[in-house]
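S.K.: Provided herewith is a single structure, encoded as structure tokens, for subsequent inquiry.
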Amino acid sequence: MAEDVSSAAPSPRGCADGRDADPTEEQMAETERNDEEQFECQELLECQVQVGAPEEEEEEEEDAGLVAEAEAVAAGWMLDFLCLSLCRAFRDGRSEDFRRTRNSAEAIIHGLSSLTACQLRTIYICQFLTRIAAGKTLDAQFENDERITPLESALMIWGSIEKEHDKLHEEIQNLIKIQAIAVCMENGNFKEAEEVFERIFGDPNSHMPFKSKLLMIISQKDTFHSFFQHFSYNHMMEKIKSYVNYVLSEKSSTFLMKAAAKVVESKRTRTITSQDKPSGNDVEMETEANLDTRKSVSDKQSAVTESSEGTVSLLRSHKNLFLSKLQHGTQQQDLNKKERRVGTPQSTKKKKESRRATESRIPVSKSQPVTPEKHRARKRQAWLWEEDKNLRSGVRKYGEGNWSKILLHYKFNNRTSVMLKDRWRTMKKLKLISSDSED
């Protein structure tokens with residue numbers, strides 16, 4: 001091959017002499033060495049490219065793995081924070097905040113691929129409160145079995161939240177069982193009440209102290225039995241709120257809350273004038289807060305690392321049992337639009353209140369908070385003589401404290417159960433409850 005190349009091209013020396021010269025053996029050997037060196041250099045370059053590519057891919061894979069782990073840690077922090085916010089909204093009765101926080105928690109949960117035991121318990125708490133908030137909406141569906149009512153579903157989850165069955169746990173469990181039947185009877189669904197009773201107390205070996213009592217009440221179709229007055233829905237809610245307060249004290253030390261609290265404290269300790277640069281100050285304050293909480297981050301990451309061995313795969317049921325079937329709107333009991341909707345905190349309100357709350361939000365300016373506007377509108381509504389009359393009649397018939405039943409069976413001007421309670425207290429102070437002659 002070298003010989004063919006040499007013979008085909010004129011040598012430099014031949015050109016200089018004005019004639020072609022035959023290549024010597026030394027020149028031929030040198031040409032072969034040059035060709036070999038060039039070939040080896042090309043091979044070496046190709047090898048370097050091939051060797052360098054896997055290293056870059058490995059680095060990219062390591063970076064991607066680090067990002068994924070960091071996202072999982074951050075998602076865990078957000079889940080704790082949203083559970084904390086959900087508990088506060090539930091306890092304070094802020095239904096709109098409850099709904100928004102619930103939807104945010106749903107998005108976080110659907111993005112998780114695995115769970116620690118602590119995160120799983122957090123999800124159970126969110127699921128439990130969501131079902132309790134929809135407790136009186138019998139057509140709300142949380143289970144694959146459409147017959148299961150919201151309170152039945154809450155009862156099943158409640159058993160998974162707390163391993164130690166203390167007195168509060170037992171009280172809440174019994175109250176949910178009773179109200180799961182009472183809610184059906186209040187809606188006139190006595191057949192469904194029997195079915196709920198069978199599902200809850202179907203075990204023939206179970207010996208519940210109030211099992212026979214409930215069976216007798218169902219058979220008599222006594223919706224307003226004194227037993228239901230003693231173990232009322234409001235009593236159940238108060239007990240659940242006691243548990244929520246426990247969760248709040250437990251989760252108030254979560255990382256995001258601690259970091260946010262440090263930022264707020266840092267801002268409060270500074271005197272910021274309108275001439276200061278807000279962006280620079282904010283960055284500086286947040287940087288200081290981050291420095292203060294660096295140890296908290298390290299501790300949190302250590303906790304995540306230690307608990308990584310105890311992670312469990314996020315089963316489909318953990319996602320679906322939360323909110324996947326709760327996407328049909330927020331106004332379940334609208335008088336003009338009776339539509340099927342699943343699980344919002346407003347489901348325990350009556351139709352009139354739900355419609356009024358929706359309409360009252362429309363004209364509110366964006367610069368004004370919605371909640372104070374609602375309260376101001378409600379305070380301006382004077383109580384009519386007819387409303388006082390209906391309130392006295394309702395208390396006389398159903399008893400003091402059963403405001404939801406009174407609201408359901410008597411006509412009021414866009415009132416809530418809380419309004420009835422406050423008005424009744426005012427009437428007692430003014431000694432207006434004895435004026436029954438007009439009734």
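One is the number of the first residue shown, and numbering goes on along the chain from there.
Placed from the backbone N, Cα and C atoms, the Cβ positions cover glycine too.
None of the listed substitutions appears in this model.
A quick note: this is a predicted structure, and the numbers were derived from the prediction, not measured.
According to Swiss-Prot, the record shows the following:
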DOMAIN    375-432  domain 'HTH myb-type'
MUTAGEN   Ala74 to Asp  Abolishes dimerization and telomere binding; when associated with P-75
MUTAGEN   Ala75 to Pro  Abolishes dimerization and telomere binding; when associated with D-74
MUTAGEN   Trp77 to Pro  Abolishes telomere binding
MUTAGEN   Phe81 to Pro  Abolishes telomere binding
MUTAGEN   Phe90 to Pro  Diminishes telomere binding
MUTAGEN   Leu120 to Arg  Loss of interaction with FBXO4
MUTAGEN   Ser219 to Ala  Loss of phosphorylation; induction of mitotic entry and apoptosis and increased radiation hypersensitivity of ataxia-telangiectasia cells
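For the listed features, I'd like the structural context: burial, neighbours, distances.
M.R.: Here the domain 'HTH myb-type' (375-432) is broken down by DSSP into helix, strand and coil counts: 39 helix, 0 strand, 19 coil.
Within the same chain, no residue at least 6 positions away in sequence has its Cβ under 8 Å from that of Ala74 (mutagenesis position).
Counting only same-chain residues at least 6 apart in sequence, those with a Cβ under 8 Å from the Cβ of Ala75 (mutagenesis position) are Ile108, Gly111, Leu112. Annotation note: Ala75 (mutagenesis position) sits in a helical segment as assigned by DSSP.
All protein chains included, Trp77 (mutagenesis position) registers 18 other Cβ atoms within 10 Å of its own Cβ.
Mapped onto three states, the DSSP output places Phe81 (mutagenesis position) in helix. If you draw a 10 Å sphere around the CB of Phe81 (mutagenesis position), it holds 21 other CB atoms from the protein chains shown.
Secondary structure at Phe90 (mutagenesis position), as computed by DSSP, is helix.
Annotation note: Leu120 (mutagenesis position) sits in a helical segment as assigned by DSSP.
Ser219 (mutagenesis position) has a Cβ environment of 10 other Cβ atoms inside 10 Å.
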S.K.: What is the nearest of the mutagenesis positions Phe81, Leu120, Ser219 to Phe90 (mutagenesis position), using the Cα of each?
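M.R.: Checking each of Phe81, Leu120, Ser219 against Phe90 (mutagenesis position), the shortest Cα distance is to Phe81.
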S.K.: How many whole Å apart are the CA atoms of Phe81 (mutagenesis position) and Leu120 (mutagenesis position)?
M.R.: 14
S.K.: Whole-number Å only: compute the distance from the Cα of Ser219 (mutagenesis position) to the Cα of Leu120 (mutagenesis position).
M.R.: 40
S.K.: Check the mutagenesis positions Phe90, Leu120 for other C-beta atoms within 10 angstroms of each C-beta and report the one with the most.
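M.R.: Top count of Cβ atoms within 10 Å goes to Phe90.
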